[in-house]
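Q: From Swiss-Prot, for reference:
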- E38, G43: Ca(2+) binding site (BINDING)
- H59, H376: Fe(II)-heme a binding site (BINDING)
- H366, D367: Mg(2+) binding site (BINDING)
- H374: heme a3 binding site (BINDING)
- F108 to L: In strain: Isolate ligus8 (VARIANT)
- S270 to G: In strain: Isolate ligus8 (VARIANT)
- M271 to I: In strain: Isolate ligus2 (VARIANT)
- R437 to P: In strain: Isolate ligus7 (VARIANT)
Amino acid sequence: MMKWFMSTNHKNIGILYIILALWSGMLGSSMSLIIRMELSSPGSWISNDQIYNTIVTSHAFLMIFFMVMPFLIGGFGNWLIPLMLGSPDMAFPRMNNISFWLLPPSLFMLLLSNLFYPSPGTGWTVYPPLSAYLYHSSPSVDFAIFSLHMSGISSIMGSLNLMVTIMMMKNFSMNYDQISLFPWSVFITAILLIMSLPVLAGAITMLLFDRNFNTSFFDPMGGGDPILYQHLFWFFGHPEVYILILPGFGLISHIVMNESGKKEIFGNLSMIYAMLGIGFLGFIVWAHHMFTVGLDVDTRAYFTSATMIIAVPTGIKVFSWLATYHGSKLKLNISILWSLGFIMLFTIGGLTGIMLSNSSIDIILHDTYYVVGHFHYVLSMGAVFAIISSFIHWYPLITGLLLNIKWLKIQFIMMFIGVNLTFFPQHFLGLMSMPRRYSDYPDSYYCWNSISSMGSMISLNSMIFLIFIILESLISKRMLLFKFNQSSLEWLNFLPPLDHSHLEIPLLIKNLNLKSILIKF
């Protein structure tokens, strides 16, 4: 037991992150099912809108901070990056340990905040004055703020660790453009986290002081401005959505490269520059979340055009994935299915994002279900599809076992139908101007809402099926005999790898024939 509590091994800590993420994911999914059951027909089921809004808030926090980030950055980052770089472990193993162990208490505090009344029914954005003491007079929002602080500290420590690992523990003679795409994506994600999280910490600390110490940062009666909070929050919030998707881009790139049988992804260097471009542009478009707060027309014009420009590097990535698949004979195995599903659905989410980047259109669509449909296409079918496809793809590496291929294909089809049936109708609801975060609606919206709720039940069944498939493989212990057609360093290990895969950092030597030889020195 102490092996897990005090471990400084990147593989053990990666497994802990994955377990926490799975647990939080089940919790967050349960909350989304409660939301969809409430909305499956007109009329009230929960009969208390404060509780409904609390469920919406908790669903968002759980999925973002305790499911996607621990899975992609903590889980896969810890597990795969040292193996892909050929390094013995992370740069700061003990810091790695504490950056995980800050997450369970943070999760506990988030769940504890729901036990007070009024519970935090603010939405994940926690806008004042709704989150101020006047409208949430219990300690609930304070607990949520402390939870955010702890997970933020955890993320910053994990990011520093990953950055130093990628910069200092790669092969000594390797150039940066030779580092594979997943370490690159996590490196850029770490930069985004380190630059954006302190701004969030400042914003929620000011909110904490407004609530408890009678300051008025966000209170107009004392000369403050609630719009200041929105600017600070979204300066973190927009890079955050790229933090959620960029590691997924890196993982999907590896899967596409491996499954197409190519030695490298199409336009490897362009892919790196595209991710750098996305990371940079992500910081200068935050006010597109605020088109309705009364921005100046020139400001709206700037944020509209800057947001549209983000589509360019994203399009480069999508077409490079498709170009990598071009010309190879596709046998539709499970990794290819998931990667193609990711590319297709993420692209749909990107196109609805282009629609919303127009400030004139966004004035109409802001805070409707069109926005919910958009960001669930890029998160629930971008980030989550990246997580599931990567988990299935690297499961034989992590455990040395095989999943049941036929069942996985059935599960993929169920999931694909379920998520599309859930979120595609929400665009229609948004165009019919159904607002977000409301527990009841006129019966003119009944048809699409009932279809959406049916889709969420299909998705739930597919996730239960996936858990069953994983448990079945762990119980039956089918070992993997042959591994082939892999272009990445991590597959050169035993399956599962030893606790310490590399005892020292390898050296890459290029001889006169320009063939690379990997030797230990």
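Note that Cβ sites are derived from N, Cα and C of the backbone, with glycine treated the same way.
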Q: Using DSSP and three states only, what is D367 (Mg(2+) binding site)?
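A: Note: D367 (Mg(2+) binding site) is coil by DSSP, not helix or strand.
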Q: Given M271 (variant position) and R437 (variant position), what distance in Å do their CA atoms have, once rounded to a whole number?
A: 37
Q: Going by DSSP, give the three-state secondary structure for R437 (variant position).
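A: DSSP assigns R437 (variant position) to coil.
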Q: Given the recorded positions S270, H374, R437, which one's Cα is the least distant from that of G43 (Ca(2+) binding site)?
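A: Result for G43 (Ca(2+) binding site): the nearest of the recorded positions is R437.
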Q: So if I measure Cβ to Cβ from H366 (Mg(2+) binding site) and keep only same-chain residues at least 6 apart in sequence, which ones fall under 8 Å?
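A: Listed in sequence order, they are F291, T292.
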Q: Would you count the other C-beta atoms found within 10 angstroms of the C-beta of H59 (Fe(II)-heme a binding site) for me?
A: 20
Q: Taking the Cα atoms as reference points, how far is H376 (Fe(II)-heme a binding site) from S270 (variant position) in Å?
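A: So the alpha carbons of H376 (Fe(II)-heme a binding site) and S270 (variant position) sit roughly 27 Å from each other.
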Q: Express the distance between the Cα positions of F108 (variant position) and S270 (variant position) as a whole number of Å.
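A: The separation of the Cα atoms works out to 42 Å.
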Q: Just going by other Cβ atoms within 10 Å, which of the recorded positions H374, H376, R437 has the emptiest spot?
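A: Among the recorded positions H374, H376, R437, the sparsest Cβ neighbourhood within 10 Å belongs to R437.
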